[in-house]
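Step one of this worksheet: look at the structure below.
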Amino acid sequence: MFISDKSRPTDFYKDDHHNSSTTSTTRDMMIDVLTTTNESVDLQSHHHHNHHNHHLHQSQPQQQILLGESSGEDHEVKAPKKRAETWVQDETRSLIMFRRGMDGLFNTSKSNKHLWEQISSKMREKGFDRSPTMCTDKWRNLLKEFKKAKHHDRGNGSAKMSYYKEIEDILRERSKKVTPPQYNKSPNTPPTSAKVDSFMQFTDKGFDDTSISFGSVEANGRPALNLERRLDHDGHPLAITTAVDAVAANGVTPWNWRETPGNGDDSHGQPFGGRVITVKFGDYTRRIGVDGSAEAIKEVIRSAFGLRTRRAFWLEDEDQIIRCLDRDMPLGNYLLRLDDGLAIRVCHYDESNQLPVHSEEKIFYTEEDYREFLARQGWSSLQVDGFRNIENMDDLQPGAVYRGVR
């Protein structure tokens, strides 16, 4: 007797009075199938002895599958799809609020992983169970949406993006802190728009913030994109950054400032088409435009790093080459070096008996500083060794002891 290798599906809905043609009706039914590691179970034998093993089946782990009667073909067991979690408005607004409140910290930290963990913790306190990575990815997506809305809708993105205004406010606040007026070169570009653009940046490689490419940069501590740090820098992802969250127009990430920057010629996705270098001083990193004159570049650097004295400074590249400040300087990463000045010790004497009263250490950075010091003391020069008068700063010897001469 020949028995088919394939077991036919049993129609539990079929009446005894129905004609056999009803078997062609397409229905779906749910049946329980034993979950077992033995793939060689004889399905036909199982069919004949099903009623003997009914109680055993109930005690075993089971899984439900959906079978159709429309054909005699074997049916696949398909795992149910997991619905992607969506962010409700309250969650998104809370994320933006927390990110905005910590924006200043993103500008000074090389790794933002701990900052996203704090944001995640605050989200949980408000009843939103979102991990640091989920928060990072959502933030990057918001930045990407903002950039798309801004540049494709000519700045009128608020109509198509729910949180356009909130993101724009964060970027505007950042630009006010670090962007000097000289950056606005084009008369056709609104000041606010120019400032915001200078901090927007996308990265094709992905931000580990996820993006920025919008990747997971911030969440895992690696550079990702940054509206954060350069609109949070990864070349192209949005990262908002003052030092900056951020990946800049040349693709430099503030968190990983040694990353090779772009050449400035890539016009795809780059909100700022000028020449930009990345300058690092201590724990701070700034992206500086070098399209102006040498004097303008110096003033921008002084303003960006808060240099309020007249001490000299220079930029040194990764090959320890000191570069001239001009619009033709090579694009790349630079270290900001400050002049240590000239330190000497000055003794003050009692004019009546010529005995030393006290001494002080003075540091001069410019000839003008030296002249002002002499004028305040009422001296014409400084004297060393009791006979040599020094009238010019260049003749001073570091560490030497001097006295004033009227």
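We count from 1, first residue shown onward.
Backbone N, Cα and C atoms are what each Cβ position is placed from, and that goes for glycine too.
Annotation source Swiss-Prot lists domain 'Myb-like' at 79-143, citing sequence analysis.
Looking at Swiss-Prot, you'll find the mutagenesis THR86 to Ala noted as follows: No significant change in DNA-binding activity. Of all the Cβ atoms in the protein chains shown, 7 others lie within 10 Å of the Cβ of THR86 (mutagenesis position).
According to its DSSP assignment, THR86 (mutagenesis position) is coil. Looking at Swiss-Prot, you'll find the mutagenesis THR86 to Asp noted as follows: No significant change in DNA-binding activity.
Here the residue is the original one, while Swiss-Prot reports the published mutagenesis GLN89 to Pro with the comment Decreases strongly DNA-binding activity. Counting every protein chain shown, the number of other Cβ atoms lying within 10 Å of the Cβ of GLN89 (mutagenesis position) is 9.
In sequence order, MET102 are the residues near GLN118 (mutagenesis position), counting only same-chain partners six or more apart with C-beta under 8 A. Experimental mutagenesis is annotated in Swiss-Prot for GLN118 to Pro, with the remark: Abolishes DNA-binding activity.
What Swiss-Prot notes for the published mutagenesis of THR133 to Asp is this: Increases DNA-binding activity 3-fold. In three-state terms derived from DSSP, THR133 (mutagenesis position) belongs to a helical segment.
Swiss-Prot lists THR133 to Ala among its mutagenesis entries, and the accompanying note reads: Decreases DNA-binding activity 2-fold.
For the published mutagenesis LEU143 to Pro, Swiss-Prot gives the following note: Abolishes DNA-binding activity. The Cβ neighbour count for LEU143 (mutagenesis position), using a 10 Å radius and every protein chain shown, is 32.
Recorded in Swiss-Prot as a mutagenesis result, SER175 to Ala carries the remark: No significant change in DNA-binding activity. In the three-state DSSP classification, SER175 (mutagenesis position) falls within a helix.
Here Swiss-Prot describes SER198 to Asp as a published mutagenesis experiment; the accompanying note says: Decreases DNA-binding activity 8-fold.
For the pair LEU143 (mutagenesis position) and THR133 (mutagenesis position), the C-alpha distance works out to 15 angstrom. Per Cα geometry, THR86 is the residue among the mutagenesis positions THR86, GLN89, SER175 nearest to THR133 (mutagenesis position).
Of the listed mutagenesis positions, namely THR133, SER175, the sparsest CB environment within 10 A is found at THR133. For the pair GLN89 (mutagenesis position) and SER175 (mutagenesis position), the C-alpha distance works out to 27 angstrom.
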